[in-house]
Amino acid sequence: MDMMLMIGNYFSGVLIAGIILLILSCIFAFIDFSKSTSPTRTWKVLSIMAFILGIIITVGMLIYSMWGKHCAPHRVSGVIHTNHSDISMN
């Protein structure tokens with residue numbers, strides 16, 4: 001749960017880092033494709049790794065924000081208590 005609290009505290013920073021990685025992947029791909037010589041493996045690997053990490057971080061942050069709105073522990077426990085009587089809780 002410490003990881004969730006850390007992500008909650010630095011949500012905007014992590015989301016910005018994911019967007020920056022996506023921008024970097026576009027820059028690396030542009031550098032790779034703009035060469036007149038044969039493309040080097042280094043720029044391809046940098047572009048692919050930046051893209052994959054950027055997508056994982058960005059989609060992960062979107063999923064985390066939905067989790068915080070709909071599945072946070074205080075919301076789930078509140079729903080359980082309102083939907084069940086005291087007898088079924090015991």
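Heads up, the Cβ atoms here are built off N, Cα and C, so glycines get one too.
Original residues fill every noted site, and no substitution is shown.
The mutagenesis experiment Ser12 to Ala is recorded by Swiss-Prot, whose note states: Loss of functionality. No effect on phosphorylation. Under the DSSP three-state reduction, Ser12 (mutagenesis position) is assigned to helix. Every protein chain shown contributes to the tally, and the Cβ of Ser12 (mutagenesis position) ends up with 9 other Cβ atoms within 10 Å.
Within the same chain, residues at least 6 positions away in sequence whose Cβ sits under 8 Å from that of Ser25 (mutagenesis position) are Leu46, Ser47, Ile48, Ala50, Phe51, Gly54. What Swiss-Prot says about the mutagenesis result for Ser25 to Ala is this: No effect on phosphorylation.
Take the CB of Ser34 (mutagenesis position) and look out to 10 A: across all protein chains shown you find 9 other CB atoms. Here the residue is the original one, but Swiss-Prot notes a mutagenesis experiment at this spot, Ser34 to Ala: No effect on phosphorylation.
Ser36 to Ala appears in Swiss-Prot as a published mutagenesis result, with the remark: No effect on phosphorylation. Over all protein chains present, the Cβ of Ser36 (mutagenesis position) has 4 other Cβ atoms lying within 10 Å.
For Cys71 to Ser, Swiss-Prot lists a mutagenesis experiment annotated as follows: Loss of dimerization; loss of viral yield.
In Swiss-Prot, a mutagenesis experiment is listed as Ser85 to Ala, annotated with the note Loss of phosphorylation.
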